[in-house]
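K.L.:
Take a look at the following structure, please.
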Amino acid sequence: MAQKKYLQAKLTQFLREDRIQLWKPPYTDENKKVGLALKDLAKQYSDRLECCENEVEKVIEEIRCKAIERGTGNDNYRTTGIATIEVFLPPRLKKDRKNLLETRLHITGRELRSKIAETFGLQENYIKIVINKKQLQLGKTLEEQGVAHNVKAMVLELKQSEEDARKNFQLEEEEQNEAKLKEKQIQRTKRGLEILAKRAAETVVDPEMTPYLDIANQTGRSIRIPPSERKALMLAMGYHEKGRAFLKRKEYGIALPCLLDADKYFCECCRELLDTVDNYAVLQLDIVWCYFRLEQLECLDDAEKKLNLAQKCFKNCYGENHQRLVHIKGNCGKEKVLFLRLYLLQGIRNYHSGNDVEAYEYLNKARQLFKELYIDPSKVDNLLQLGFTAQEARLGLRACDGNVDHAATHITNRREELAQIRKEEKEKKRRRLENIRFLKGMGYSTHAAQQVLHAASGNLDEALKILLSNPQMWWLNDSNPETDNRQESPSQENIDRLVYMGFDALVAEAALRVFRGNVQLAAQTLAHNGGSLPPELPLSPEDSLSPPATSPSDSAGTSSASTDEDMETEAVNEILEDIPEHEEDYLDSTLEDEEIIIAEYLSYVENRKSATKKN
């Protein structure tokens, strides 16, 4: 397959350079049949490539037929408005995986999915369509989603099956059940990530329960994230981790939608943040790797752009020649795994594009890095006997150039450093939580407490000054019923208490109405503003203060609410199961797959080189 893609790329390159239009005479006659001149062209190109003439002729004929189909489709689209979509089917299908499908663009995504399933013999409910690196939305029209004429559509199956399984009803039923489970799993993933992202955006959850909500730099310390970007970043990281979990299990068809969702949310974050951490660069590699493992790399039109972006992000994050990384960590051995994957994918992409020289350069770089990163299994065993995990052993040995003693010291030191960092981060979160609780105890809303502490960089005294200077902050929406001390009118007792403090009775009553009967807040605000209320505060909030009426349905809904909570807990726990405990899990790899693929593609390139030398 890879060799055929190389041949197609080289022949396409030759045709472009020689300005040959295969869909015109003398290569195509008036009946759109192949012309005699095509055989001469195949002979000419096979001599240039030192390839079998029949194979070259066959590929050129395929290119000619595709060109005619595309031209016919273009004419048809101009006259009728019926667009052509190039459909790439799953690898398991033995028939030609690139197929053309005609459709109007005003139909919905669901109708297109149904049409693809019917045309190519797939089960509609168990496939997903990816167009322009986005999942096709079933409820929107193709036009609304930017689907255009001649677009590429990749079909992903939610099940792993073989042809003989389709002949057996029992096996097919099992596959359908498996697909249903995977679809439910995807939906739970989305729900769980939304819950975690919401918690992260609120930044008020218990630090004991939220170690998974942090994003850290190369030292392991948490990075301060603007509230406006926090939710998007958490969703991006969550989808990325879930996608990586599927990648580890080699479930590429399910991994890809998660990775594409992660890419979408990362794009909502500022450039400065993405340059601070390597997450975004790693995601680009994972997306290209996923397309490659699905044997659909040609569907990813911007594979080169993604790989270049990853390389640029690594440079911004790690510094020129990894200098910044070495300065921070003392080594860059573990991160070299990422560069091995980068060079390998660049080599594969160049080979598929017909660029043998560039392909060999990148593949050779990957091979050299593999030799450098290869780990003697006996050294891993030595570290396992010392009580370290296999993952710690691999990472430690790569960080210490394979020296077992140095690796043991490195792992121990790293454990101690991370334990200290976690202790400091935990204490910082604990203080923040205490400050929020303190402000809530004074009558301020959770939302107001969060925002003012963020504005005051966590300083409680400064936060109190801000709140007293801007009492309208207390009016920020808060859905926590614990802080909802609403009453229609203040009690005479509370009015008298404020009058006793020296405030005017009418002003005292107005302040108590504004602050929902909270004497402490009313007194603080009046004292801070010279005995009067700030003009920006609403003085007639009765409509918003009336307590919600209690109905019999409220108590009846308790069971339903409990069920929802259980479902949320299940969704969150499923996400947490795939969040790796080790913060450098993404740097850990046995490199077994990479070793095989490097050898495979180098053999293709070296065979081409040896064939060229013989001639």
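Yeah, the Cβs are placed from backbone N, Cα and C, and that goes for glycine too.
Copying in the features that Swiss-Prot gives for the protein in this structure:
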DOMAIN    374-413  domain 'UBA 1'
DOMAIN    424-470  domain 'UBA 2'
DOMAIN    489-529  domain 'UBA 3'
MUTAGEN   Ala448 to Val  No effect on NEDD8-binding
MUTAGEN   Leu453 to Ala  Partial inhibition of NEDD8-binding
MUTAGEN   Leu464 to Ala  Partial inhibition of NEDD8-binding
MUTAGEN   Leu468 to Ala  Partial inhibition of NEDD8-binding
MUTAGEN   Leu587 to Ala  Suppression of NEDD8-binding; when associated with A-464; A-468 and A-591. Suppression of NEDD8-buster function; when associated with A-591
MUTAGEN   Leu591 to Ala  Suppression of NEDD8-binding; when associated with A-464; A-468 and A-587. Suppression of NEDD8-buster function; when associated with A-587
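Describe each of these features in terms of where it is and what it packs against.
P.N.:
Each residue in the domain 'UBA 1' (374-413) has a pLDDT score, and their mean in this model is 92.
Within the domain 'UBA 3' (489-529), the DSSP-based counts of helix, strand and coil residues read 29 helix, 0 strand, 12 coil.
In the structure as shown, the Cβ atom of Ala448 (mutagenesis position) sits within 10 Å of 26 other Cβ atoms.
In the shown protein chains, 23 other C-beta atoms lie within 10 A of the C-beta of Leu453 (mutagenesis position).
Following the DSSP three-state reduction, the secondary structure of Leu464 (mutagenesis position) is helix. Counting every protein chain shown, the number of other Cβ atoms lying within 10 Å of the Cβ of Leu464 (mutagenesis position) is 18.
In the shown protein chains, 15 other C-beta atoms lie within 10 A of the C-beta of Leu468 (mutagenesis position).
In the three-state DSSP scheme, Leu587 (mutagenesis position) is classed as helix. Residue density at Leu587 (mutagenesis position): 20 other Cβ atoms are found within 10 A of its Cβ, drawing on all protein chains shown.
The C-beta environment of Leu591 (mutagenesis position), restricted to residues of the same chain at least 6 apart in sequence and closer than 8 Å, consists of Val337, Leu340, Phe370, Leu373, Tyr374.
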K.L.:
Restricting to the mutagenesis positions Ala448, Leu453, Leu587, which ones have a CA within 10 Å of the CA of Leu464 (mutagenesis position)?
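P.N.:
Candidates kept after distance check: Leu453.
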K.L.:
I'm trying to understand the geometry here, so how far is the Cα atom of Leu587 (mutagenesis position) from the Cα atom of Leu453 (mutagenesis position), in Å to the nearest whole number?
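P.N.:
Their Cα atoms are separated by 36 Å.
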K.L.:
Where DSSP helix means H, G or I and strand means E or B, what are the helix, strand and coil counts for the domain 'UBA 2' (424-470)?
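P.N.:
So the domain 'UBA 2' (424-470) is made up of 38 helix, 0 strand, 9 coil.
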K.L.:
Could you break down the residues of the domain 'UBA 1' (374-413) into DSSP helix, strand and coil, giving a count for each?
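P.N.:
Counts, helix then strand then coil: 29 helix, 0 strand, 11 coil.
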K.L.:
In Å, rounded, how far does the Cα of Ala448 (mutagenesis position) sit from the Cα of Leu468 (mutagenesis position)?
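P.N.:
About 12 Å separate the Cα atoms of these two residues.
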K.L.:
C-alpha of Leu468 (mutagenesis position) to C-alpha of Leu453 (mutagenesis position): distance in Å?
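P.N.:
Between the alpha carbons of Leu468 (mutagenesis position) and Leu453 (mutagenesis position) there are 13 Å.
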